[in-house]
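Just below is one structure, and these are the notes that go with it.
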Amino acid sequence: MGAAASIQTTVNTLSERISSKLEQEANASAQTKCDIEIGNFYIRQNHGCNLTVKNMCSADADAQLDAVLSAATETYSGLTPEQKAYVPAMFTAALNIQTSVNTVVRDFENYVKQTCNSSAVVDNKLKIQNVIIDECYGAPGSPTNLEFINTGSSKGNCAIKALMQLTTKATTQIAPKQVAGTGVQFYMIVIGVIILAALFMYYAKRMLFTSTNDKIKLILANKENVHWTTYMDTFFRTSPMVIATTDMQN
């Protein structure tokens with residue numbers, strides 16, 4: 001659950017920073033009328049993720065783009081070295097970007113500016129737009145809560161979607177491993193119980209069904225100093241046969 005908790009914490013931190021940056025740098029607010037509305041949000045393979053849409057709109061699309069990038073950079077800087085080590089693989093899987101821990105911020109900035117300033121995005125004048133994400137996983141018993149922040153512009157929403165693709169890709173990498181890890185732990189516990197039960201039955205059988213002579217031998221074998229007469233007494237417990245002298249004479 002620790003990994004799932006860290007993902008959720010990162011998602012929450014990222015959303016808070018995006019809202020704050022949009023408000024500070026792009027004069028966005030929840031009360032501003034949005035030129036673009038989110039019609040539908042599709043997750044093709046949803047395995048335990050919840051989604052809400054929040055409006056933080058403004059008229060300055062370029063400032064929105066810069067605000068989103070600034071929030072992403074600050075959030076990445078706050079990750080632990082272990083968390084940062086996973087990020088390049090997430091970029092490759094989600095955005096097909098080849099990057100490294102040291103260049104990930106610059107590479108993401110270049111990707112967003114090139115993609116979100118393209119004519120396909122800028123010329124999109126649809127007032128109601130749909131957002132499609134491939135897949136998202138929640139940890140067992142703990143759904144991942146996502147927040148898509150609608151900036152009110154195609155540019156800003158393009159950058160938000162890029163970040164959403166990264167965070168959902170992180171859930172697909174970690175949550176299934178947690179499920180698999182839980183299964184391995186379960187089987188290891190079962191195997192351990194079986195081994196202990198077998199050992200118990202073995203010793204119980206030795207103690208309950210071993211002959212009296214064998215029990216005495218086992219007990220004596222565990223003693224450090226045993227007088228030889230004790231062994232004699234043990235091995236000759238059966239009374240000797242008495243042969244009459246008359247029989248021998250006959």
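Each residue, glycine too, has its Cβ placed from N, Cα and C.
Annotation of the mutagenesis experiment CYS34 to Ser in Swiss-Prot: 75% loss in virus production. For the mutagenesis of CYS49 to Ser, Swiss-Prot gives this note: 75% loss in virus production. The structure shown keeps the original residue. For CYS57 to Ser, Swiss-Prot lists a mutagenesis experiment annotated as follows: Almost no effect on virus production. Quoted from Swiss-Prot, the note on mutagenesis experiment CYS116 to Ser is: 50% loss in virus production. In Swiss-Prot, the entry for mutagenesis CYS136 to Ser states: 70% loss in virus production. The structure shown retains the original residue. For the mutagenesis of CYS158 to Ser, Swiss-Prot gives this note: 60% loss in virus production. The structure shown keeps the original residue.
Across the fold, the C-alpha of CYS116 (mutagenesis position) and the C-alpha of CYS34 (mutagenesis position) stand 18 Å from each other. CYS57 (mutagenesis position): 24 other CB atoms within 10 A of its CB, across all protein chains. Reduced to three states, the DSSP call for CYS34 (mutagenesis position) is coil. Taken residue by residue with DSSP, CYS116 (mutagenesis position) is part of a helix. In this structure, CYS49 (mutagenesis position) is part of a beta strand by DSSP. Distance from the CA of CYS57 (mutagenesis position) to the CA of CYS136 (mutagenesis position) is 26 Å.
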